[in-house]
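Enquirer: Features from Swiss-Prot:
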type	residues	note
ACT_SITE	CYS176	active site, acyl-thioester intermediate
BINDING	ARG76, GLY77, GLY78, LYS79, ILE80, THR81, TRP82, HIS83, ALA145, ILE146, GLY147, GLY158, PHE159, ALA160	substrate binding site
DOMAIN	38-215	domain 'BPL/LPL catalytic'
MUTAGEN	LYS142 to Ser	Loss of activity
MUTAGEN	CYS176 to Ser	Loss of activity
Amino acid sequence: MTGSIRSKLSAIDVRQLGTVDYRTAWQLQRELADARVAGGADTLLLLEHPAVYTAGRRTETHERPIDGTPVVDTDRGGKITWHGPGQLVGYPIIGLAEPLDVVNYVRRLEESLIQVCADLGLHAGRVDGRSGVWLPGRPARKVAAIGVRVSRATTLHGFALNCDCDLAAFTAIVPCGISDAAVTSLSAELGRTVTVDEVRATVAAAVCAALDGVLPVGDRVPSHAVPSPL
């Protein structure tokens with residue numbers, strides 16, 4: 001998995017945004033994807049959302065909020081998750097090189113966030129059969145979720161890194177459809193407040209490095225993580 005996964009050589013346009021409504025950001029992604037297909041730049045959006053539940057194409061009825069809380073149904077992969085204040089969301093709008101390798105792309109996103117955790121002193125990694133970034137334990141704890149879509153060789157949607165968000169928001173759903181694992185945050189793991197602003201620049205640099213092959217993908221599986229199929 002060395003070398004760039006991108007079809008363009010020019011630098012990724014990193015846009016550090018503030019708090020953006022989910023539907024507004026989704027429309028911006030589509031516009032940037034259209035521009036990328038027409039020959040425009042690769043873009044990385046980094047932002048926060050107001051509190052919202054979003055459901056991927058594989059979400060089942062019993063995984064939705066039991067109290068009837070509204071959910072935005074999306075065209076990304078994966079199942080239901082929560083976005084909100086204290087969570088850094090990243091949307092890479094990237095033209096992928098041929099031959100397309102979506103698994104490779106997801107692994108690079110994971111690697112970038114694993115590196116961010118390492119820079120903060122956390123030994124994170126992967127759990128076999130499950131996307132995202134995990135901390136070891138019984139159960140394993142997910143600190144970052146990933147759900148993507150690739151259309152016309154261009155990526156949409158992306159990742160969400162829990163910094164200092166309210167983890168209680170995840171209790172109303174079955175996060176990512178996984179009932180035998182937990183959700184955590186950088187702040188909960190480190191015992192101090194880790195804000196979104198603290199990690200913005202580090203995340204941007206790591207994602208760009210991973211997509212360009214400067215940060216190689218390693219075989220990082222936390223010890224004591226319990227793999228099980230989706």
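Note: Cβ is positioned from N, Cα and C throughout, glycine not excepted.
Walk me through the surroundings of each of these features.
Expert: Neighbours of ARG76 (substrate binding site), defined as other CB atoms within 10 A of its CB across all chains, total 20.
Other Cβ atoms within 10 Å of the Cβ of LYS142 (mutagenesis position) number 26 in total over all chains.
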Enquirer: If I take the alpha carbons of GLY78 (substrate binding site) and LYS142 (mutagenesis position), what is the distance between them in whole Å?
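Expert: One finds 14 Å between the Cα atoms of these residues.
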Enquirer: Determine the mean pLDDT over the domain 'BPL/LPL catalytic' (38-215), rounding to the nearest whole number.
Expert: 91
Enquirer: If you draw a 10 Å sphere around the Cβ of TRP82 (substrate binding site), how many other Cβ atoms fall inside it, taking every protein chain shown into account?
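Expert: Within a 10 Å radius of the Cβ of TRP82 (substrate binding site) lie 27 other Cβ atoms.
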Enquirer: Just checking a number: largest C-alpha distance across ARG76, GLY77, GLY78, LYS79, ILE80, THR81, TRP82, HIS83, ALA145, ILE146, GLY147, GLY158, PHE159, ALA160 for the substrate site, rounded to a whole Å.
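Expert: About 16 Å separates the two most distant Cα atoms.
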